[in-house]
Amino acid sequence: MGCKGDASGACAAGALPVTGVCYKMGVLVVLTVLWLFSSVKADSKAITTSLTTKWFSTPLLLEASEFLAEDSQEKFWNFVEASQNIGSSDHDGTDYSYYHAILEAAFQFLSPLQQNLFKFCLSLRSYSATIQAFQQIAADEPPPEGCNSFFSVHGKKTCESDTLEALLLTASERPKPLLFKGDHRYPSSNPESPVVIFYSEIGSEEFSNFHRQLISKSNAGKINYVFRHYIFNPRKEPVYLSGYGVELAIKSTEYKAKDDTQVKGTEVNTTVIGENDPIDEVQGFLFGKLRDLHPDLEGQLKELRKHLVESTNEMAPLKVWQLQDLSFQTAARILASPVELALVVMKDLSQNFPTKARAITKTAVSSELRTEVEENQKYFKGTLGLQPGDSALFINGLHMDLDTQDIFSLFDVLRNEARVMEGLHRLGIEGLSLHNVLKLNIQPSEADYAVDIRSPAISWVNNLEVDSRYNSWPSSLQELLRPTFPGVIRQIRKNLHNMVFIVDPAHETTAELMNTAEMFLSNHIPLRIGFIFVVNDSEDVDGMQDAGVAVLRAYNYVAQEVDDYHAFQTLTHIYNKVRTGEKVKVEHVVSVLEKKYPYVEVNSILGIDSAYDRNRKEARGYYEQTGVGPLPVVLFNGMPFEREQLDPDELETITMHKILETTTFFQRAVYLGELPHDQDVVEYIMNQPNVVPRINSRILTAERDYLDLTASNNFFVDDYARFTILDSQGKTAAVANSMNYLTKKGMSSKEIYDDSFIRPVTFWIVGDFDSPSGRQLLYDAIKHQKSSNNVRISMINNPAKEISYENTQISRAIWAALQTQTSNAAKNFITKMAKEGAAEALAAGADIAEFSVGGMDFSLFKEVFESSKMDFILSHAVYCRDVLKLKKGQRAVISNGRIIGPLEDSELFNQDDFHLLENIILKTSGQKIKSHIQQLRVEEDVASDLVMKVDALLSAQPKGDPRIEYQFFEDRHSAIKLRPKEGETYFDVVAVVDPVTREAQRLAPLLLVLAQLINMNLRVFMNCQSKLSDMPLKSFYRYVLEPEISFTSDNSFAKGPIAKFLDMPQSPLFTLNLNTPESWMVESVRTPYDLDNIYLEEVDSVVAAEYELEYLLLEGHCYDITTGQPPRGLQFTLGTSANPVIVDTIVMANLGYFQLKANPGAWILRLRKGRSEDIYRIYSHDGTDSPPDADEVVIVLNNFKSKIIKVKVQKKADMVNEDLLSDGTSENESGFWDSFKWGFTGQKTEEVKQDKDDIINIFSVASGHLYERFLRIMMLSVLKNTKTPVKFWFLKNYLSPTFKEFIPYMANEYNFQYELVQYKWPRWLHQQTEKQRIIWGYKILFLDVLFPLVVDKFLFVDADQIVRTDLKELRDFNLDGAPYGYTPFCDSRREMDGYRFWKSGYWASHLAGRKYHISALYVVDLKKFRKIAAGDRLRGQYQGLSQDPNSLSNLDQDLPNNMIHQVPIKSLPQEWLWCETWCDDASKKRAKTIDLCNNPMTKEPKLEAAVRIVPEWQDYDQEIKQLQIRFQKEKETGALYKEKTKEPSREGPQKREEL
């Protein structure tokens, strides 16, 4: 029956389903097995890994409040009210009841799906970083002495209510504080009043008391109340993090690299190894299922499982033929298990693959599975760009990049999708329709809008189609299709490129723009250039008083007398007289006219009777009507350039770029026949869809606010008492319920159907219709509507004055007409009401009956109009204040739920704006949604409502990548399918995966957690590779992620999520790696074991590895706006106002990339004092948290996600020719590095000024206890032989806690300085996955950014080297202008010739007779290295070569040797590095350093080689061991450092950990 009755009683999972005969047999076998193996007793070994924060635990209650704040501030404050009593004392005192009290309070505001996400979020501790950021901001204040909570009023602090009053009185004398996006502003706060920032812990009694006082002040309009979390007395324990992976990789033991020093294990809490952590499937037995079926046999099952695990765990190598089909066989094994367990099996097989592989080789693969996978792979490649073996994950069609997206950004996607799906569900759109609507791509278009340039107001200087200057150019558009070299600008006699300068002639920037225009014309650039001069257009201002008018009239005079081209030449003469930065004056104009036209009376041109005012009024009219923004403006084919592009150099570059870009557009149009030869080109350009009559930045801005229109209720605005108690969404629903609409054909309302047309655009006009500005807005909207059948209009009243019957006449009349009249009558009547005459007549006492229109039922109207019920206006006023956030009387337009406003009092918003608004809605969303809603067959008025509500919901989504339409792949034989629960909203999740890849190790546990969080329609397609030639997975893996917080049996929080490797094989050598989100820097903090070489046979029970999140990374890209290039060598610092410089960094030339190590909080980014600050200034910044025009760049890190900013810098005017990396780099004279050095006590030492050359910088890297032991011996050998002071630099990333703890003691003993440097491998640089190769990368790829600029030169010495000479000699060695010097490989040991790979093949031809150098010892001249951008060149070459897994096999050595032609190497004399493998014995006596190279012939272990080759090695080793024993004793007795009072003979041991 497919069951192999072998000794172990296994039953292959691939053989048959979980239930049935196999299990009956299996259970019978149990007793036999137990009898056979009852005497076997083997303790199982385990490895656990945890990751905690450096900061203290943050209360879950506070984290919960931040989850709700992300939804809305309203929910945040409601939750604060609901959770007043959940201090940690008010419930029965257990963690469990505290947690459930939080859930109970929060669940009132959350749907069931959101409740699951909320629990997951608390388990992830997502918002711990947010609370910690507030803690850091509070610490920066700092808090006043002895206050548990405190107030900060414009910088002054107190925790006394009385003092608060006094501080409020004087607040206006002090500047307002900078508020952050994450601050919590109380809804009724008055932004004009003094800001009170309240720091406290919600849930505490003190908070409640102060909070009530502040609310009453806020409601009275006296303060702007802002709340920030502050925990006076945090729990002194860290936060356990999750959302990371732990890899246990099997190391090659070809060369033995284990230290033989015995390690004492530490006590480990054995509850860490949980009872219920079984790997579900062992040799075909699904133990979880067995335990459910046979609870009575639990003890025996446990023993059986243990035996089976131990019998399978030892790994025997597989033959090549057994490897070939492993991917398909693993897929077959997964797909044969019951569907509900398939993900569990996939997780188990991929995460424990090395021990599962042998059993998997016995699995048969069906031809159906193989064929279906191969068929699907054609689609995967064609539609998704996936190769066999690649992985991908899609959630509702959104691509989740598994390499770059961490669990925190994935959580954001889930939460956002949930919001939209639940919104659509509430609107009655469900199932497949919901997913179809979701897939609509309705992002606001990125197209740049253009205005029409076919206006007589433009004075065109030239015309390419008629001017004789261009006669020699070809005039056919076919020329566009003629091939040319890239970047060549084609000269064709067509006005393809039109540039309009809209300027105020008297402004100081105009001269520069004139010069640019002149440059374009004189260089025959194919541009038609026009001007619009915007000047004072009042008739009594003439050109003898006003320079602007003078320029305009001078231009017009010459244009009429000669032509526009000469008129422009005259202007250039005028502006040439103006000094840079000054304005043109009337006398400049007069002197040029007198000189060029001496026979004309200047006064007749410029004076009061001038006839040369052409376009004076029209120009201003065009400028105002097009709404293009503040002057000067430059239009290219009608599209305005951005402000920063108007800098003269920038404008030149960007224009050339635009010409090339639009040429491509025209080529396509000509090729497709859209632009025939005889068509006017300008007409063609102006008929493009992005051309609008007016550009209104309010409408086109990317910052958009939307109403939430998804709620539904049966309330209306005419019940004011009920309306006031609704929440924001409820109020919006009531307003929408109460709307009656005007439309072009008439009015369609719930009762009256004289129209069957879905209108995709809905405008709500908000204003005080009893004031002229409100009526004007309404009138313009109605006028626009006359030309459009897509629009419906309704009104919201926002009265400016206190509401009374008398002052709301027109508002009441409009309301009454909407309530009582037919569509046409209402529209005609309201149009009359909106005209100014009506209001004046009514105010003068006219009867409303005079305005009656045909078809109106006046008596019905009058009844409602004269009713004293004012509820609708009261409700509208409250709605405007609380939801729309408008002041009394302010106007706004709400278009399909998008709030445009508040409009300024004098701001124009006319028909053209409504036209633009309608255009945009129809193009991006309206039409698409309308066609979907039509398919739902709902009644017309409801349908128009639905379009509006769906549009608001979808458009409010953050802009992201479009959803991918995946074809329906075949899923009968090759996919895991989990169906969603019926009748509930579900996520559509598609995964493509090869089950024997690193991605599968991460994806399987992630999908298992998702399955517990969300209802999903899941399909996991197998994407197997065939013909494998190598073991596909050589590591065990655990992904740390839990769907909910867990508790211990006594109702306390369990000790955080941890990774557990149970039942591991004991023979292999493992290395442990953490796989964390990109922006995390973690370090190993506590473990006595060597995590680089874990050998379980020598371990007592558990290897517990503890890591700490040391930093969150702030990354950025920086460009010089003038050159568009990264400012190589520019330095930034990051700090706080109290401590301005905490870390600093250098900008790379690659992508202008920089990174800074930070932690949660608010930080200030500055240019580093010295050359960076002298030469540059920060021009603009993006992705930061301070306003663009603020002096300081503030960055708030308040979550665990990546933060990437963009900074543009500009050279100061007097520094344009200075070079950052030029030789005067005394960057450091009194800079940061000095201030950051300190002695052992942590106090700053007085800086003993040392000449730079007086110190030798030695860099080294090590990982694992053996290499750290070698490293200490190398250091000792250097110190014994070198007389000059030494400073060691170590790469911190991979040092063990033991080494980091001992090194200060050793530094004190031997009187040297040291520094730990670190750098996170940038995400854009090809990643290495193997630890050894990553370390090699650090030896060569980041040398320019790893060290501060003060370090001019350093020596790299490998950890396993012994130095026998004074290294000053090497430091001073002349490199003859090369950036670095390496020693070539020895040639003298002849018997090794067969291993010298550089003597043949690629290397022999590439080196062309040069030497191949060894990377164990080198010297780098950093000044030269940076100057020739060696680092950037090395990274560039690495990026290209490293994509090929077969290149750079010795990365740190092959790369510099490969780059020998671009980055020259100076060959050091041979005696600088002797190594027994390659050098003969005779040369050993001359050796200045001895390296313990691996020997590929003998494979001798390093330790044995060291003792045999280097006589002094054992003495050094003993000396260090004695020091370690002494250190350990002092540590245990607490005497560490106490007696170390002797004065160091030279500048003492110094340490600065951060770079």
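A Cβ is built for glycine as well, from the same backbone N, Cα and C atoms used for every other residue.
Taken straight from Swiss-Prot:
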MUTAGEN   Asp1358 to Ala  Loss of catalytic activity
MUTAGEN   Gln1453 to Ala  4% active
MUTAGEN   Leu1455 to Ala  2% active
MUTAGEN   Pro1456 to Ala  41% active
MUTAGEN   Asn1457 to Ala  7% active
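Shown on the structure are the features that Swiss-Prot records.
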| residue | record | contacts (Cβ under 8 Å, 6+ apart) |
| --- | --- | --- |
| Asp1358 | mutagenesis position | Ser1260, Met1274, Ser1415, Ala1416, Leu1417, Asp1491 |
| Gln1453 | mutagenesis position | His1413, Ile1414, Ser1415 |
| Leu1455 | mutagenesis position | Ile1340, Leu1341, Leu1434, Gln1437, Tyr1438, Leu1441, Leu1448 |
| Pro1456 | mutagenesis position | Ile1340, Tyr1380, Tyr1382, His1413, Ser1415, Leu1434, Val1463, Ile1465 |
| Asn1457 | mutagenesis position | Trp1398, Trp1403, Leu1407, Tyr1412, His1413, Ile1465 |
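The DSSP secondary structure for Leu1455 (mutagenesis position) is helix.
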